[in-house]
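What follows is a single structure, written as structure tokens, with notes after it.
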Amino acid sequence: GFRSPCPPFC
């Protein structure tokens with residue numbers, strides 16, 4: 001699965 005780095009991408 002892919003998780004967007006947060007922050008900056010939420």
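Cβ atoms here come from the backbone N, Cα and C positions, even for glycine.
Sequence unchanged from the original; the noted substitutions are absent.
Feature list (source: Swiss-Prot):
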- GLY1 to Arg: Increase in inhibitory activity on human alpha-3-beta-4 nAChR (MUTAGEN)
- ARG3 to Ala: Decrease in inhibitory activity on human alpha-3-beta-4 nAChR (MUTAGEN)
- SER4 to Ala or Arg: Decrease in inhibitory activity on human alpha-3-beta-4 nAChR (MUTAGEN)
- PRO7 to Arg: Increase in inhibitory activity on human alpha-3-beta-4 nAChR (MUTAGEN)
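If you draw a 10 Å sphere around the CB of PRO7 (mutagenesis position), it holds 6 other CB atoms from the protein chains shown. Cα spacing between GLY1 (mutagenesis position) and PRO7 (mutagenesis position): 18 Å, rounded to the nearest whole number.
Ranked by how many other Cβ atoms sit within 10 Å of their Cβ, the mutagenesis positions GLY1, ARG3 place GLY1 at the bottom. Under the three-state DSSP scheme, PRO7 (mutagenesis position) falls in the coil class.
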